[in-house]
Amino acid sequence: MKSVLYLYILFLSCIIINGRDAAPYTPPNGKCKDTEYKRHNLCCLSCPPGTYASRLCDSKTNTQCTPCGSGTFTSRNNHLPACLSCNGRCNSNQVETRSCNTTHNRICECSPGYYCLLKGSSGCKACVSQTKCGIGYGVSGHTSVGDVICSPCGFGTYSHTVSSADKCEPVPNNTFNYIDVEITLYPVNDTSCTRTTTTGLSESILTSELTITMNHTDCNPVFREEYFSVLNKVATSGFFTGENRYQNISKVCTLNFEIKCNNKGSSFKQLTKAKNDDGMMSHSETVTLAGDCLSSVDIYILYSNTNAQDYETDTISYRVGNVLDDDSHMPGSCNIHKPITNSKPTRFL
């Protein structure tokens, strides 16, 4: 049985490679069939895909066809003198969607994040990077050539990535995208401020009299501003985040404050909350006061979902001594006054 099958395959191969036994003929109506070509007014057999005409027909012998070699192809009936070369390997910003074989050319298309600037018969000839939507913008569609269309995130949605793929996402529940910390202290001298620093996981305000340090862990909103100003021996300071990242509800944003007086006082106390209007947002705080230089301290911490319809907030406060008015003067930085970011809640403006 195997020998019979082998002979049958060999017979078919002979038909393809040798162009059958039929001789070229003169067409009665002057037209050749679709699988034929005309040469010297004779209709001759074309070579099938995957082969080429190693010898054209004459009056007695039909076309002789030879298989294409590696890296070459023919994709249709032909009487070409040689097979066509496949396209080269795909570029680094492309993916191969069809490999080179004897009947098909290699096809390369653009990788994710790219779009085709120049289309060819065998895939894309030139891929370029898609536009990346900035923070606060999401992908809303694509142009006719495949570039990204960016649109601002509407109310109730947000985006905190720079991406050519991410869309605006619904604002998550029971979380926050903004943290505002206000610290008011008395008494402090007019010349006490020396510098402010931001160091990533630890924000600090240093003065000749005291140091305010805030350590934070697992907080997705990123702290980006701080200030310190003094008026009539009442100092006002604050720390603020941006609004482009939401807190991961599986993690607890933990803030640890230390207000340390730069004297030899040995007192040390951990403050308890004076006010706790917090709800379902995931956060935790501790406040430590070291030294004896301050008689009164107010600390307000506000967690906000600025995209929520009802402007969701959690407010935490701590107090030592008298109630201090932290709304009576414009915040500044080392005696250089500057306005607070427009995104600050009205409670602290």
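Keep in mind that glycine also has a Cβ here, set from the backbone N, Cα and C atoms.
Under its natural variant annotations, Swiss-Prot gives HIS160 to Tyr the following note: In strain: Butler-1952, Garcia-1966 and Somalia-1977. For HIS160 (variant position), the number of other Cβ atoms no farther than 10 Å from its own Cβ, over all displayed protein chains, is 19. Secondary structure from DSSP puts HIS160 (variant position) in coil.
Around the Cβ of ALA165 (variant position), 13 further Cβ atoms fall within 10 Å across all displayed protein chains. Listed in Swiss-Prot is the natural variant ALA165 to Thr, annotated as follows: In strain: Butler-1952 and Garcia-1966.
For the recorded site, GLU182 (variant position), the DSSP three-state label reads strand. Quoted from Swiss-Prot, the note on natural variant GLU182 to Lys is: In strain: Somalia-1977.
One natural variant named in Swiss-Prot is ALA274 to Glu, and its note says In strain: Somalia-1977. Under 8 Å, Cβ to Cβ, and six or more positions away along its own chain, ALA274 (variant position) finds SER317, TYR318, ARG319.
Under its natural variant entries, Swiss-Prot includes ASN335 to Asp with the note: In strain: Butler-1952 and Garcia-1966.
For the natural variant PRO339 to Leu, the note given by Swiss-Prot reads: In strain: Butler-1952 and Garcia-1966.
Under the three-state DSSP scheme, ALA165 (variant position) falls in the coil class.
For GLU182 (variant position), other Cβ atoms within 10 Å of its Cβ number 21.
Distance from the CA of ALA165 (variant position) to the CA of GLU182 (variant position) is 38 Å. In the three-state DSSP classification, ALA274 (variant position) falls within a strand.
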